[in-house]
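S.K.: I have a structure here, written as structure tokens, and I will follow up with some questions on it.
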Amino acid sequence: VNWKKVLGKIIKVAK
């Protein structure tokens, strides 16, 4: 799992 990509997706959804 690419955590950097996952975190980026979560941040995009959160914003």
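Using the three backbone atoms N, Cα and C, a Cβ is placed for every residue, glycine included.
So, quick note: what you're seeing has the original residues, none of the substitutions.
The following feature annotations were taken from Swiss-Prot:
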type: MUTAGEN; residues: Gly8 to Lys; note: Slightly increased activity against B.subtilis and E.coli, reduced activity against S.aureus and P.aeruginosa
type: MUTAGEN; residues: Gly8 to Pro; note: Reduced antimicrobial activity
type: MUTAGEN; residues: Gly8 to Ala; note: Slightly increased activity against all bacteria except P.aeruginosa
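Distances, neighbours, how buried they are, the whole picture for these features please.
M.R.: Under the three-state DSSP scheme, Gly8 (mutagenesis position) falls in the helix class. All protein chains included, Gly8 (mutagenesis position) registers 11 other Cβ atoms within 10 Å of its own Cβ.
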